[in-house]
Structure formats: structure tokens, C-alpha cells
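Participant: Submitted below is the structure of interest, expressed as C-alpha cells.
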Amino acid sequence: MSDWDTNTIIGSRARAGGSGPRANVARSQGQINAARRQGLVVSVDKKYGSTNTRGDNEGQRLTKVDRETDIVKPKKLDPNVGRAISRARTDKKMSQKDLATKINEKPTVVNDYEAARAIPNQQVLSKLERALGVKLRGNNIGSPLGAPKKK
């Protein structure tokens, strides 16, 4: 037999005649375990790459803290931010509970942010900014939040 006699089929027709196991995507842990019990080849790969998600850099900071030898204090909220939150909330005649329900957080979270006890979370701060209409990050903390910039 020469090289010209053997057929190499690549692509979707490679399994002609139903020979060999088909590659499946297991959707649950039970399906993976069933395949392992049957002795099939199992490759568990996590799929990455969603379009509009950004990683939280808090994990990087925690890794840095783990590698440090001396004690590192956690980030705390600036007291000016807490005062700005409480001032804007009272100007809008809202209770802490009302503000918490408006931003879908617990009232204790709002209380911690107003008392400047909370570890700053960018998502919660942005929700508070939008609900109160006041800047809470960067320069000019407590100034009115401008309208979105026109493109």
C-alpha cells in the first residue's frame, strides 16, 4: 500500500459510520461523574472569555497582602465620603432603609458606609452615587453628579 491509498478525513466527516465515541459537553457534575464511572476519556476545561466582564482587582490586592511579611491594614472609606452620603440622603429626605432598598443592599451596608467603617466596594459606591446624585469617588467628593457626557 502506498501513501495514496489511505484516506485521511478531517473535520465533521471523520467519524463516518458511527465509529468511536462522540465528544460531549457535560452540563452538570453528575454527567461528568457518570462518564468517569464508564471509563470514558474525561477532560474538564473551564471556558473563559465573556465579553463585557472585568476582573475584580481585589484578588490581586489580597495576593499582595498574603506575600507581605508585616501587617497590612485593609482599605477604609474616607470619612468625607460617609459625611457626603449622609448629607445627600438627608437632603433627599430618605432613611437609611429607603436608600438601601433603592440600591438593592442591606441597611447595615448603608450604615457602614455612612459611618466610614466599610471596606470600599466600587459597585456599591457607584450605586450610591447614582441613587443620591452626588460624587463619592475621586476629586470633589460631595459635589453634584454631572449628567452623562454626550458622545
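Even glycines carry a Cβ here, placed using N, Cα and C.
In case it's useful when we look at the structure, here is the feature table from Swiss-Prot:
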- 85-139: domain 'HTH cro/C1-type' (DOMAIN)
- R61 to T: Does not affect ability to prevent stalled ribosomes from frameshifting (MUTAGEN)
- K64 to E: Does not affect ability to prevent stalled ribosomes from frameshifting (MUTAGEN)
- S86 to P: Decreased ability to prevent stalled ribosomes from frameshifting (MUTAGEN)
- R89 to G: Decreased ability to prevent stalled ribosomes from frameshifting (MUTAGEN)
- R89 to K: Decreased ability to prevent stalled ribosomes from frameshifting (MUTAGEN)
- D112 to A: Reduces interaction to TBP (MUTAGEN)
Participant: Expressed to the nearest Å, what is the distance separating R61 (mutagenesis position) and D112 (mutagenesis position) at their Cα atoms?
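Facilitator: With distance taken Cα to Cα, D112 (mutagenesis position) is 22 Å from R61 (mutagenesis position).
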Participant: Return the residue, from the listed mutagenesis positions R61, K64, with the maximum count of other C-beta atoms within 10 angstroms of its C-beta.
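Facilitator: By the 10 Å Cβ neighbour count, R61 comes out on top.
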Participant: If you count Cβ atoms within 10 Å of the Cβ of D112 (mutagenesis position), leaving out that atom itself, what do you get?
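Facilitator: Within a 10 Å radius of the Cβ of D112 (mutagenesis position) lie 17 other Cβ atoms.
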Participant: Enter the number of other CB atoms within 10 angstroms of the CB of S86 (mutagenesis position).
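Facilitator: If we count other Cβ atoms within 10 Å of S86 (mutagenesis position), we arrive at 18.
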Participant: Just to be sure I understand, if DSSP states are collapsed into helix, strand and coil, how many residues of the domain 'HTH cro/C1-type' (85-139) fall in each?
Facilitator: 33 helix, 1 strand, 21 coil
Participant: Check each residue in the chain of R89 (mutagenesis position) that is at least six apart in sequence and keep those whose C-beta is under 8 Å from its C-beta; list them in sequence order.
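Facilitator: For R89 (mutagenesis position), the qualifying residues are S95, Q96, L99, E114, L132.
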Participant: Which whole-number value in Å describes the distance between the Cα atoms of D112 (mutagenesis position) and S86 (mutagenesis position)?
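Facilitator: With distance taken Cα to Cα, S86 (mutagenesis position) is 11 Å from D112 (mutagenesis position).
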Participant: Between S86 (mutagenesis position) and K64 (mutagenesis position), what C-alpha distance do you get in Å?
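Facilitator: With distance taken Cα to Cα, K64 (mutagenesis position) is 33 Å from S86 (mutagenesis position).
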